Amino acid sequence: MLRHSPQFSVYRIALTLFFMMLSLLYLFPIFCLLLGSLKPSSELLRVGLNLDIDPKVMSFDNYTFLFNGGSIYFKWFFNSLVLGLFTTVLTLFFSSMIGYGLAVYDFKGRNIIFVLVLIIMMVPLEVMMLPLFKLTVGLHLIDSYTGVILPFIVSPVAVFFFRQYALGLPRDLLDSARMDGCTEFGIFFRIMAPLMKPAFGAMIILQSLNSWNNFLWPLIVLRSKEMFTLPIGLSSLLSPYGNNYDMLISGSVFAILPVIIIFLFFQKYFISGLTVGGVKG
């Protein structure tokens, strides 16, 4: 058989080596980040790529300063965690119900709403920044976390994804639950939502990543330094009056940890959710 042929074995080995090299290429910036976080600013500002591993200049002083009780870093870190948690939960809650409704219920204007969702998906966020800002000012939500969260409690991408996934749910369960006297909300939360775990797992990863990395909108809305999120706080370390590259790099190391932890928890749902949800129609 082909799988036992020498040509196939060589192909598998070559393909494995290729992906190993590609993985190392992707991991190289992470290695540089970890290495740079252990060096002082004087070493980081050297000309050229500095990959020297010198125990004499490398230390954990950057992390010691970062963990100092007087450091505002953990305030930024906590702000990002809270905003990311609330934004992700609200986005999944509303987007899943909207997507489920568009897939299951037959009502007038359903297709028009779905087309509008597709159109909004194609509009860059930057195009909507000015009207969103004017609306936020009118609601007196500037320099508040509500102003940061409110525009993102419904995601057109998540609505589309949940709708596509819900199209594959068995309708017999709906009829059986209705015959047993279950309410529509009860059907969704008790029966259909558990069946949509892969979709929720995939969206938790994507929405958490979007919320954690959200930079432009919080930068526009937030004014107080104590309310900054982590991306804004780290960017504030770079200024015309001085650049704290050592703090920036060590802070960036911890900034990637929550995303890695979330992916490790929900990775088993990620591929299956994207695969199934992306092909239903």
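Quick reminder: no glycine exception, Cβ is built from N, Cα and C everywhere.
Marked as domain 'ABC transmembrane type-1' by Swiss-Prot: 77-266.
Under its mutagenesis entries, Swiss-Prot includes D180 to A with the note: Negative impact in the growth rate in the presence of arabinotriose. Counting Cβ atoms from all protein chains shown, D180 (mutagenesis position) has 9 others lying within 10 Å of its own Cβ. In this structure, D180 (mutagenesis position) belongs to neither helix nor strand by DSSP; it is coil.
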